[in-house]
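Student: Below: one structure in structure tokens.
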Amino acid sequence: MATQISTRGSQCTIGQEEYSLYSSLSEDELVQMAIEQSLADKTRGPTTAEATASACTNRQPAHFYPWTRSTAPPESSPARAPMGLFQGVMQKYSSSLFKTSQLAPADPLIKAIKDGDEEALKTMIKEGKNLAEPNKEGWLPLHEAAYYGQVGCLKVLQRAYPGTIDQRTLQEETAVYLATCRGHLDCLLSLLQAGAEPDISNKSRETPLYKACERKNAEAVKILVQHNADTNHRCNRGWTALHESVSRNDLEVMQILVSGGAKVESKNAYGITPLFVAAQSGQLEALRFLAKYGADINTQASDNASALYEACKNEHEEVVEFLLSQGADANKTNKDGLLPLHIASKKGNYRIVQMLLPVTSRTRIRRSGVSPLHLAAERNHDEVLEALLSARFDVNTPLAPERARLYEDRRSSALYFAVVNNNVYATELLLQHGADPNRDVISPLLVAIRHGCLRTMQLLLDHGANIDAYIATHPTAFPATIMFAMKCLSLLKFLMDLGCDGEPCFSCLYGNGPHPPAPQPSSRFNDAPAADKEPSVVQFCEFVSAPEVSRWAGPIIDVLLDYVGNVQLCSRLKEHIDSFEDWAVIKEKAEPPRPLAHLCRLRVRKAIGKYRIKLLDTLPLPGRLIRYLKYENTQ
């Protein structure tokens, strides 16, 4: 039979389970469900039966106590609830998992307070029982009465022990604090009328007024303010009650606080005012209220971030619009020198960017060392990129050196960001607006080659990218474009067709003489050069000797020979060719003199120039000759 717990005016049942729901389950399934239930109960805390019993005894609805940080009283040992189905199953199969201990009966004093039994309390007092003695958690019966909302019991204890009205628990919580947290207004009013201090805070320096604002309890706030609660008290984070009510957009509570003397310009430990909180959290109505009462629209936190900056950062469009309409300064920078337009571009909010463009100083942007174009391109915000370019932002503005150093490749242009992201549309957009593809330490063309994106390569070359790009920090005797394309012969041929210079690949310092041992690739090609040592120039033959490239040495040399005249293979290259008998034809191909037609083709292409190779089709020559010049027919 289920255990019944009766209270005045209501009756609740606990421990009663619908066993028919589980009649169709096998024993294994029941065991599995029991394990899951036990884990859930352990995570949740008290059992369902205990929670139900508590709710019935308190005569409170299930939704009464929704707050995550509310103070809970120390639980006296409750009566043992009957064993449910899951516990029974688990005890049957594993007595070692569940050892149900006999719990002590409930404390009569606590039971009397929970039940609101004033006569029982009076009887205990008459019998000489000391009801002003705290338990191990520092709780008095007065605290229990305030927590459970038993105003009759509270008054009995107040009259019997008036000196305990402001006594604190070990968590430094007073009866006023507990009554406020639980929303028991009659208890709160009774305590304040009896002379309780309204401003005693807990260990976190949170006062009853602060907790009332946290719970959005306007009546409790009104009662506390009427009894002279300090409206400007700060918690350990420096927050006031007004900060808390603003964060919850509670206009009614805000009005009570401001009318009660709350300062609209009070700052927390980080220099944040209530208006800053409203802008940061997107509370437009609270923002309007504070502006009406004279709060500073241009308030800044300790890191110099303005309210407008935070609103842009969190993409609160209506808040940004309101702040700008009230004259907010869009040219205040944070500690990193960034403006609201920077963060809006980084977030990719087109509407906010459009609002900020007319009111943002280009001089301030230049001083910041980073253009909004960089941030939009870095995050692939193409729509914002279009808006900035339409507003005539300089597409070639470089990152400041101190900002470029934050990137390992020392990138500086918005174009580089677009190419790194493999964003073909943004790359084309920037190039159409005049982006210079040759401004970065590492050419964007090399990045495009590494990605293998022919469309991006073609765009960069069409807009003047140097096809013979080198890397200053890792010097080579031959173009880095060839080095990056070596592992893909079709890509290498594509670049050579467009005019890449292959001659330096065969200009070896050692010629037919002995070559020094090749250094390890990890120390030569991948590591950054030492600061106190000038990096040595890597020869082509040295690079193709790397283990990851050497197996392709023959085909690579074969492709390059189609784009050079009479050259001399060094001893190292000959060694590679001789290492595989099928490559013997490559050695024969390199022997001078090269065919006259081939030499003439090279002479014509050189006269045209690598930047005009794409104009070969316009020459007044036979189609067959044009194809030969373009290497479309190499026979």
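The backbone N, Cα and C atoms fix where each Cβ goes, and this holds for glycine too.
Every residue here is the original one, so none of the noted swaps is modelled.
The following feature annotations were taken from Swiss-Prot:
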- 26-45: domain 'UIM' (DOMAIN)
- Ser38 to Ala: Abolishes monoubiquitination (MUTAGEN)
- Ser371 to Ala: Abolishes phosphorylation. Abolishes degradation of FLNA. No effect on assembly into ubiquitin-protein ligase complex (MUTAGEN)
- Ser371 to Asp: Phosphomimetic mutant. No effect on isoform 2 FLNA degradation. No effect on assembly into ubiquitin-protein ligase complex (MUTAGEN)
- 586-635: domain 'SOCS box' (DOMAIN)
- Leu596 to Pro: No interaction with Elongin BC complex (MUTAGEN)
- Cys600 to Pro: No interaction with Elongin BC complex (MUTAGEN)
Student: Roughly how many Å lie between the Cα atoms of Cys600 (mutagenesis position) and Ser371 (mutagenesis position), rounded to a whole value?
Tutor: 49
Student: How far is it from Leu596 (mutagenesis position) to Ser371 (mutagenesis position), counting Cα to Cα, in Å?
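Tutor: Computed Cα spacing between Leu596 (mutagenesis position) and Ser371 (mutagenesis position) is 53 Å.
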Student: Look up Leu596 (mutagenesis position) in the DSSP assignment and reduce it to helix, strand or coil.
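Tutor: Looking at the DSSP assignment, Leu596 (mutagenesis position) belongs to a helix.
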Student: Name, in the order they occur in the sequence, the residues of the same chain whose CB lies under 8 A from the CB of Ser371 (mutagenesis position) and which sit 6 or more residues away.
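Tutor: Long-range Cβ contacts: Ile365, Phe393, Asp394, Thr397, Ala414.
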Student: Helix, strand or coil at Ser371 (mutagenesis position), per DSSP?
Tutor: coil
Student: Which is it, of Leu596, Cys600: the one of these mutagenesis positions whose Cβ has the most other Cβ atoms within 10 Å?
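Tutor: Checking each of Leu596, Cys600, the winner is Cys600.
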Student: Please work out the mean pLDDT for the residues of the domain 'UIM' (26-45).
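Tutor: That region's mean pLDDT is 61.
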Student: By DSSP, what is the split of the domain 'SOCS box' (586-635) into helix, strand and coil residues?
Tutor: 34 helix, 0 strand, 16 coil
